[in-house]
Structure formats: C-alpha cells, structure tokens
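Undergrad: Feature list, courtesy of Swiss-Prot:
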- Gly2 to Ala: Abolishes both palmitoylation and N-myristoylation (MUTAGEN)
- Cys3 to Ala: Abolishes palmitoylation but not N-myristoylation (MUTAGEN)
- Asp15 to Val: Slightly reduces ligand-dependent pheromone signaling (MUTAGEN)
- 40-472: domain 'G-alpha' (DOMAIN)
- Gly50 to Asp: Confers insensitivity to pheromone (MUTAGEN)
- Glu51, Ser52, Gly53, Lys54, Ser55, Thr56, Leu294, Thr300, Gly322, Asn388, Lys389, Asp391, Ala444: GTP binding site (BINDING)
- Lys54 to Glu or Ile: Prevents GDP to GTP exchange; suppressor of L-323 (MUTAGEN)
- Ser55, Thr300: Mg(2+) binding site (BINDING)
- Lys165 to Arg: Substantial decrease in ubiquitination (MUTAGEN)
- Gly302 to Ser: In GPA1(SST); weakens interaction to SST2 and blocks its negative regulatory effect (MUTAGEN)
- Gly322 to Ala, Glu or Arg: Confers insensitivity to pheromone (MUTAGEN)
- Gln323 to Leu: Prevents hydrolysis of GTP; eliminates the interaction with STE4 and constitutively activates the pheromone response pathway (MUTAGEN)
- Glu355 to Lys: Confers insensitivity to pheromone (MUTAGEN)
- Asn388 to Asp: Forms a nondissociable complex with the pheromone receptor in response to receptor activation, resulting in reduced pheromone responsiveness (MUTAGEN)
- Asn388 to Lys: Causes constitutive activation of the pheromone response pathway (MUTAGEN)
- Lys467 to Pro: Impairs pheromone signaling in a and alpha cells (MUTAGEN)
Amino acid sequence: MGCTVSTQTIGDESDPFLQNKRANDVIEQSLQLEKQRDKNEIKLLLLGAGESGKSTVLKQLKLLHQGGFSHQERLQYAQVIWADAIQSMKILIIQARKLGIQLDCDDPINNKDLFACKRILLKAKALDYINASVAGGSDFLNDYVLKYSERYETRRRVQSTGRAKAAFDEDGNISNVKSDTDRDAETVTQNEDADRNNSSRINLQDICKDLNQEGDDQMFVRKTSREIQGQNRRNLIHEDIAKAIKQLWNNDKGIKQCFARSNEFQLEGSAAYYFDNIEKFASPNYVCTDEDILKGRIKTTGITETEFNIGSSKFKVLDAGGQRSERKKWIHCFEGITAVLFVLAMSEYDQMLFEDERVNRMHESIMLFDTLLNSKWFKDTPFILFLNKIDLFEEKVKSMPIRKYFPDYQGRVGDAEAGLKYFEKIFLSLNKTNKPIYVKRTCATDTQTMKFVLSAVTDLIIQQNLKKIGII
C-alpha cells in the first residue's frame, strides 16, 4: 500500500496540468500581492508650468520626510548659484541699456569705483569659476547655454511645443507633429529673431568696447565644455567678483531700477537673494544651507521619482519638467495617480514664458490647468492647487496692477487678497467634472509654513486613498 501511495504522489507531481495550475497560482498570488502594494502606495503627480516652484515643493517634502539633502547636492547648488549670480548681474547691466535706464557704473568720472566694478564683472566668465562636473556636468552646461545666450532664444521657441495643449492628446499620442503653418511661423520667427539679435549684438559690442579689448558681449557663451574644462587662467578671484556684485547691487540706483522691471526680461527669481548673500557664495568650498537650496534652481529635465513613508503609507512623488519641451513626457506617468498637485506661481501674472517671451505665464498656466483638469486621464483624480509664491505676489500687486494683464479684474489696485480670490475663482471655474479641487496658498521657500501645508495635504491624500480602496 505504501508503494502504491508513493507511486501516485510521484505521478501527481509530474502531471503537466497540476504543474501549470501551481505555476498559475504562484503568479496569481504574486499579482495579488503587487496589487495590494499598489493600493497601499500613494502616487502623486507634481505638475505646473516652468518655474512655478514645483521642485521647491518637492525639496520641502524631502526635508520633511527624507532627512534633507546630501552633501553632494549642497555642493552642486553652491556651484550653480554662484554661476547664476554672476550672470544675473550681467543681465541687469545689459538689460538696463536696452530699457534706456541710466547706470551709475557707466560714468567713469563721477562713479569711478562702480565703473571699475562693472569692468570686473563683465570680464568674469562664470564658467571659469566653477567645477562643471560638480554643478551637473553636460546637463548643467546645456541648461546654462539655453538660459544665458540670447542667440538661443529662437532655439528655445523651436524646442517649445508652441501651445499649452500640445503636451499630449486624449488618445494618448504625444503631439509632436508640426503643420505647414507651424513651420511657416517658425521660419518667420527665426528670420525676425535673426535680424533683431544681429542688431542687438552690434549695439552690445559697441557698448562693451570699454570693457575688454575684444569688445565681445560677455553674456554670450562662446566656449565649448572641453575648452572650459581645459582653461586654467584665472585673471580674477572670487572675492573680486563678489565685491563687484555687492557694490553694484547696493550702490547703483540704475541696477535697482532695472531689477524693478525684471518682469520685462528673463531673470532668476532668486537673484536678489543671491546678491544679498554673494560673499558666502564666493567661497569655492561653500556648502549650501537648506535655505540656499530652496532658493536655488536647477531645471527639472525628464521625470524624477521621490519615495518616502508617512506612518504605514508609502508615497511616490513624480516631478515632471514644466517647460513646454518637457511636457510631451508627462503622459508616461499619468496612470494610477492618486492625486495631482498643480503648482501655480501667483507672482508671475505679469511675466512671459522663458521658452516663448510672447506668452504670459499666467495665461499659460490657466490653459495648462484646464487641459489637465478635464483630461480623461484624470477623470476621477482629485486635484490640489498650490497658489504659490504668494509672498512675492503680495509685494508685486502694490506696484504692478493686475488689470494691466487681466482687464476683467475689478479688485482694488494693491489688494492682494482680492487678487488671490480672483485667480482662485478663474481656476476653480475651469472644472467641468465633479472631482474635488483643494486650494492651498503657499510660499514654497518658507519651511515652517510648508511643513504645516504639506502635513495637511498628505493627511488629506491618505484619507482620500483609504476611501478609494474601501477601508473607510
């Protein structure tokens, strides 16, 4: 009897049908476990137009739930901020001339010291004073050229999709096909830009003849990364440049006048912070603080994932680049989203896009939010709208009327609360679904305020997720 039982057992084990069933059971069990893990994972999508403050929100999440920033990140930001500080002051000098603003530093007789500071600054090439590999390697260099070379303005437009709704279509196909009209428009734009840029370059070369022997516009990037890395000469030291920037920022009235009109051209949003703290950034061995990193900006390219745990809940935050050329990648992370965090820069109602200076940033954000909110991809997905940079908004509305850019605004000039309610109403009115939209007012660089806001938001999202999976 024992042999018979043994033979039967061996026969069962070798039965192909039984083997397939057991294999299927293992696969099914694995899928169920994975499905359960997916249910427990809260997947957030962080979206918004370029320079809205998305990445700063993510930095705050890292500070709260990931233990902050690595030593390498702190060194990287120190390099990037130093380069941006030099270029930002150069931009103010050059833009002042384009805007017809008289600079004290242009007068070598009555303002000899400031004139000398200007010469020091415009002779300095920012890339000579940083370690490009620490700053981010080729990604940093490419972004640097696109940001600071006026010759690349046309290239930024070409890389742009040209319209907010061209990020993706409802069938899931990435919209990257240009019509004949698009091509004709680009050709005309390139010709117009070429004429205008050539004219500007000639004028700038004339202006810069007193700055160096070549008469080159120092804002234009003329070196390849290989040439930069191979260059050993250091005619100026960091302290010289820092002192020049500090003197120009504190003592040249024209620089401050130009800065007050920075909505008319592209300038780093934290330029004033860089200038106010320029001496510490001048140290080649400086290690950035949390505040420095929150103020600094490194362009988001592609899609980054950040994971952290809050209690028993696992969060995954997807941060996608906000500029138009990056949006075609968004569709790859639309599936399985628990909530969308949309970041809106309130203070940029009077500014133009970096990638297309013919388009108002707030108008772009409105169109983008409308497209995402009513997309089939997010039919039942709750949205959390961050009205960001409200500190800058509250200051700006005192001198820059909202009605100048939004004629239907009826609130009092300088009334920040009325302005916030006006824009909040615009965004909420776009909702053509029954999904909830939660609005939070934020200053993403204020750690204490963001700690409170993000704690409230994560608690809300956890509750929403528990409802979704049927636990409550």
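Glycine too: its Cβ is placed from the backbone N, Cα and C atoms.
None of the substitutions listed is reflected here, since the structure keeps the original residues.
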Undergrad: If we count other C-beta atoms within 10 Å, could you say which of the recorded positions Lys54, Lys389, Lys467 has the fewest?
TA: Lys467
Undergrad: Quick check for the class: what is the C-alpha distance, in angstrom and rounded, between Ala444 (GTP binding site) and Gly50 (mutagenesis position)?
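TA: Here the two Cα atoms are 15 Å apart.
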Undergrad: Counting across all protein chains shown, how many other Cβ atoms sit within 10 Å of the Cβ of Leu294 (GTP binding site)?
TA: 24
Undergrad: To which of the recorded positions Gly50, Gly53 does the lowest count of other Cβ atoms within 10 Å belong?
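TA: With the recorded positions Gly50, Gly53, fewest surrounding Cβ atoms within 10 Å: Gly50.
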Undergrad: Relative to the Cα of Gly50 (mutagenesis position), which of the recorded positions Leu294, Glu355, Lys389, Lys467 has the closest Cα?
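TA: Closest by Cα distance to Gly50 (mutagenesis position) among the recorded positions Leu294, Glu355, Lys389, Lys467: Glu355.
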Undergrad: Among all chains shown, work out which of the recorded positions Ser55, Asn388 has the most CB atoms within 10 A of its CB.
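TA: Highest number of other Cβ atoms within 10 Å: Asn388.
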Undergrad: Spatially, which candidate from the mutagenesis positions Glu355, Asn388, Lys467 is nearest to Ser55 (GTP binding site), comparing Cα atoms?
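TA: Nearest listed residue in space: Asn388.
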Undergrad: Nearest to Lys389 (GTP binding site) by Cα, among Lys54, Glu355, Lys467 (mutagenesis positions)?
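TA: Nearest by Cα distance to Lys389 (GTP binding site): Lys54.
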Undergrad: Can you tell me which of the recorded positions Glu51, Lys54, Leu294, Asn388 is spatially closest to Glu355 (mutagenesis position)? Compare CA atoms only.
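TA: The smallest Cα gap between Glu355 (mutagenesis position) and any of the recorded positions is with Glu51.
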Undergrad: Note the mean pLDDT of the domain 'G-alpha' (40-472), expressed as a whole number.
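TA: Mean pLDDT, the domain 'G-alpha' (40-472): 78.
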Undergrad: For Leu294 (GTP binding site), which DSSP three-state class applies?
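TA: Where Leu294 (GTP binding site) sits, the three-state DSSP reduction gives helix.
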Undergrad: Between Gly53 (GTP binding site) and Asn388 (mutagenesis position), how far is it from one CA atom to the other, in Å?
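TA: Between the alpha carbons of Gly53 (GTP binding site) and Asn388 (mutagenesis position) there are 7 Å.
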Undergrad: Could you check which of the mutagenesis positions (Lys54, Asn388, Lys467) sits closest to Leu294 (GTP binding site), going Cα to Cα?
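TA: Out of the listed candidates, the nearest Cα belongs to Lys54.
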Undergrad: Provide, as an integer number of angstrom, the distance between the C-alpha atoms of Lys467 (mutagenesis position) and Asn388 (mutagenesis position).
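TA: Given the Cα positions, Lys467 (mutagenesis position) is 28 Å from Asn388 (mutagenesis position).
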Undergrad: Have a look around Glu51 (GTP binding site) and count the other CB atoms within 10 A of its CB, chains all included.
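TA: Glu51 (GTP binding site) is surrounded by 22 other Cβ atoms within 10 Å.
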Undergrad: Compute the C-alpha separation of Lys54 (mutagenesis position) from Asn388 (mutagenesis position), stating it in Å without decimals.
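TA: So the alpha carbons of Lys54 (mutagenesis position) and Asn388 (mutagenesis position) sit roughly 9 Å from each other.
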